[in-house]
Amino acid sequence: MALDKSVILLPLLVVVLLVLGWAQPSLGRESRAKKFQRQHMDSGSSPSSSSTYCNQMMKRRNMTQGRCKPVNTFVHEPLVDVQNVCFQEKVTCKNGQTNCFKSNSKMHITDCRLTNGSKYPNCAYRTSPKERHIIVACEGSPYVPVHFDASVEDST
């Protein structure tokens with residue numbers, strides 16, 4: 001009788017361990033939508049002309065760990081406005097994919113570019129506040145931005 005129970009329980013235990021092993025790494029993984037928000041959203045502030053803005057933000061948002069991210073853009077608009085871009089003008093992404101969308105109106109952004117000669121761990125960025133249309137890649141359910149593709153001057 002005890003042998004019968006162990007024959008049933010052993011495969012069940014193996015299945016439970018496999019499921020836990022598969023699910024556990026994804027529990028701590030940041031979703032693409034959350035990563036987009038961490039790397040690109042700064043709704044609570046206006047574009048800064050402070051030369052230290054990008055240096056501070058890139059470090060604060062964990063984009064200088066292990067290497068210096070060469071280019072990044074922060075968007076200074078409400079998250080809902082950026083999410084709504086996913087339902088605006090459809091455009092082709094830089095990589096050829098077809099899930100990119102361009103904002104109907106210009107948005108306040110700050111471009112951060114690694115300065116020439118800057119090397120990890122001393123990442124130094126040039127800060128450029130701008131007003132431009134943004135292009136984002138969207139996916140998921142709900143359909144939300146997961147990648148900042150570009151910013152453009154005009155709407156054409």
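We number each residue from 1, going along the chain as drawn.
Placed from the backbone N, Cα and C atoms, the Cβ positions cover glycine too.
Heads up, this one's the original sequence, none of the swaps are in it.
Keep in mind that this is a model prediction, so the values were computed, not measured.
According to its DSSP assignment, R29 (mutagenesis position) is coil. Looking at Swiss-Prot, the entry for mutagenesis of R29 to G says: Reduces activity towards double stranded RNA.
For R32 to Q, Swiss-Prot lists a mutagenesis experiment annotated as follows: Slightly reduces activity towards double-stranded RNA. Within 10 Å of the C-beta of R32 (mutagenesis position) we count 15 further C-beta atoms, all protein chains included.
Quoting Swiss-Prot on the mutagenesis of K34 to E: Reduces activity towards double stranded RNA. K34 (mutagenesis position) falls within a helical segment according to DSSP.
For K69 (substrate binding site), the number of other Cβ atoms no farther than 10 Å from its own Cβ, over all displayed protein chains, is 17. The annotation substrate binding site is assigned in Swiss-Prot to K35, R38, K69, P70, V71, N72, T73, K94, R113.
Around H40 (active site, proton acceptor), the same-chain residues at least 6 positions away in sequence with a Cβ under 8 Å from its Cβ are N72, T73, F74, V75, P145, F148. Among the features that Swiss-Prot reports, active site, proton acceptor is placed at H40, with the record citing similarity to another entry.
In Swiss-Prot, a mutagenesis experiment is listed as R60 to L, annotated with the note Strongly reduces activity towards double-stranded RNA. Around R60 (mutagenesis position), a 10 Å sphere centred on its CB holds 11 further CB atoms from the protein chains shown.
Taking a C-beta cut-off of under 8 Å and a sequence gap of six or more, R67 (mutagenesis position) has these contacts in its own chain: Y120. Looking at Swiss-Prot, the entry for mutagenesis of R67 to W says: Reduces activity towards double stranded RNA.
The note that Swiss-Prot attaches to the published mutagenesis D111 to E is: Strongly reduces activity towards double-stranded RNA. According to its DSSP assignment, D111 (mutagenesis position) is in a strand.
According to Swiss-Prot, the active site, proton donor annotation covers H147, on the basis of similarity to another entry. According to DSSP, H147 (active site, proton donor) is assigned to a strand segment.
Geometry remark: R113 (substrate binding site) versus R60 (mutagenesis position), CA distance 16 Å. The shortest Cα-Cα distance from D111 (mutagenesis position) to any of the recorded positions (K35, V71, H147) is found for V71.
The recorded positions in question are R113, H147, and the one with the fewest Cβ neighbours inside 10 Å is R113. When Cβ atoms from all protein chains are considered, those within 10 Å of V71 (substrate binding site) total 10, not counting its own. Its own atom aside, the Cβ of R29 (mutagenesis position) has 9 Cβ atoms within 10 angstroms in the protein chains shown. Pairwise Cα distances among K35, R38, K69, P70, V71, N72, T73, K94, R113, which the record gives as the binders of substrate, peak at 22 Å.
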